[in-house]
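To start, the structure under review is shown below, and the notes come after it.
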Amino acid sequence: MGDQPFIPPPQQTALTVNDHDEVTVWNAAPCPMLPRDQVYVRVEAVAINPSDTKMRGQFATPWAFLGTDYAGTVVAVGSDVTHIQVGDRVYGAQNEMCPRTPDQGAFSQYTVTRGRVWAKIPKGLSFEQAAALPAGISTAGLAMKLLGLPLPSPSADQPPTHSKPVYVLVYGGSTATATVTMQMLRLSGYIPIATCSPHNFDLAKSRGAEEVFDYRAPNLAQTIRTYTKNNLRYALDCITNVESTTFCFAAIGRAGGHYVSLNPFPEHAATRKMVTTDWTLGPTIFGEGSTWPAPYGRPGSEEERQFGEDLWRIAGQLVEDGRLVHHPLRVVQGGFDHIKQGMELVRKGELSGEKLVVRLEGP
C-alpha cells in the first residue's frame, strides 16, 4: 500500500513548552514527516498522565510537543505499511519531549505513530476509551518485566495456574497504571492484592484485585503478611514515596522478593537486602533510551524495543478480545486550552479513580 494523497497543513496546533518554561498552545507548530513504516494520524482524543505535567525544566525540550496518549484516524500510510489503511482508527503512545523528534507528541492535531507502540482500535471502542490505554499498557508491561513476571498469552483460553497462589501487591490500586497491571497479572495467572482508599475498593476489585486494603489502616503491612502467609514476593508501587516504599518492603515476606516502583524510589526506605529493586522508565518502551537528566538518562536498547513490540502485539489482542479494559474516564470536550487546564487538574492530584481524557473539537 503506497502513500496516500494526504498533504499535511503547513502549520498545526500543538501544546508545547516555550523558551520561558511555560506550557503554551502553539498555533504555528510544524507537522511531522511520515516515515515509511508508520502512519499519519489526525488526533481525535488524548489522555493526560502525571508524567505530562512534569515535562518542565531539565525535562523539557523547548518547543517540543507534549503528550503521550492519543487515539485518532489514519489519514496517510507509509510506503512499507500493509496492514493499515486510510480511515482506520488507531491508538498509541508517543515519546514526548524527545529532542530527536520534537514534532511528535500526542497533544497535537496531527501525529505519526512511533515504533510498534500502537494498535488498531477495535469496533465498539471509542476514541476516548482507546486514548486512556497506551501509557497504562506500556508501564504495566515494563513493571511486569522488571518484576520478572511473564506477559499474558493472548491465545490462552484460561490463565496459567500455579501450584500455590502467587500474590502481587499493587500499592495505589486505583491508579490507571494499577488497574491495567492487575488485569494483566490476572491473565498471567498471578493474584493481585491492592491498597487504595475505601471508595475505590470496587474499582480495584473490578480490575482483578483478589483483596483490597485501606492504605491508611493500622498495622497493614502485618495484615498483608498474614493474608499472604508471609510469602509475598512481588510488590509494585504505583505511588512511590517514603511511605509507600517503606510499606512495600515491610509487606514482602520473610524470604524477600522484588520491588518495582513507577519512579525513582527513596533508597533510604529500601531497607532489606533480600529485596531486589528497580523502577520503570516510560521511554524505554520504544527502545530509544532517554535524554532526560539523571537518573532518568538511558541508552537505547534493541532488547527493550523488541519487548515493546511484543507487549503491544499482546495487549492489542487482549483489548480487541475485551479482556483488557480501560480505567474509568472523565471526558472533557474541547480544544488545546482544555488539555492545558486538564494538566493542572492532574498535577494537583484532583482526580481519584479516573483518567482524564480530552475529546478534541478544534484548537
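In case you wondered, yes, glycine gets a Cβ from its N, Cα and C as well.
Original residues fill every noted site, and no substitution is shown.
Given the structure is predicted, the values throughout are model-derived calculations rather than measurements.
Under DSSP, K54 (mutagenesis position) is assigned to a helix (H, G or I) in the three-state scheme. The annotation NADP(+) binding site is assigned in Swiss-Prot to 51-54, 174-177, 197-200, Y215, 262-263, T280, 351-352 on the grounds of experimental evidence.
Its Cβ taken as reference, K54 (mutagenesis position) is surrounded by 14 other Cβ atoms within 10 Å in the chains shown. Among the mutagenesis results in Swiss-Prot, K54 to S has the note: Reduces catalytic efficiency. The residue drawn here is the original one.
Proximity of S138 (mutagenesis position) to non-local residues of its own chain (separation of 6 or more, Cβ distance below 8 Å) is seen for A93, V117, G282, I285, G308, L311, W312, given in sequence order. In Swiss-Prot, the entry for mutagenesis S138 to M states: Reduces catalytic efficiency. The structure shown retains the original residue.
If you draw a 10 Å sphere around the CB of T139 (mutagenesis position), it holds 26 other CB atoms from the protein chains shown. Mutagenesis annotation in Swiss-Prot: T139 to V, described as Reduces catalytic efficiency; the structure shown retains the original residue.
Within 10 Å of the C-beta atom of T271 (mutagenesis position) sit 11 other C-beta atoms, taking all shown protein chains into account. Swiss-Prot gives this note for the published mutagenesis T271 to L: Impairs the binding to lovB; when associated with I-272, G-273 and A-274.
Among the mutagenesis experiments that Swiss-Prot reports, R272 to I is described with the note: Impairs the binding to lovB; when associated with L-271, G-273 and A-274. In the three-state DSSP scheme, R272 (mutagenesis position) is classed as coil. Of all Cβ atoms in the protein chains displayed, 14 besides its own lie within 10 Å of the Cβ of R272 (mutagenesis position).
Around K273 (mutagenesis position), a 10 Å sphere centred on its CB holds 7 further CB atoms from the protein chains shown. Under mutagenesis, Swiss-Prot gives K273 to G with this note: Impairs the binding to lovB; when associated with L-271, I-272 and A-274.
Experimental mutagenesis is annotated in Swiss-Prot for M274 to A, with the remark: Impairs the binding to lovB; when associated with L-271, I-272 and G-273.
Comparing the recorded positions A176, M274 on other C-beta atoms within 10 angstroms of each C-beta gives the minimum for M274. Least crowded of the binding-site residues (S51, T280), judged by neighbouring Cβ atoms within 10 Å of its own Cβ: S51. Taking the Cα atom of each, M274 (mutagenesis position) and S51 (NADP(+) binding site) are about 30 angstrom apart. T280 (NADP(+) binding site) and R272 (mutagenesis position) have their C-alpha atoms 20 Å apart, to the nearest angstrom.
In this structure, the CA atom of K273 (mutagenesis position) is 25 Å away from the CA atom of Y215 (NADP(+) binding site).
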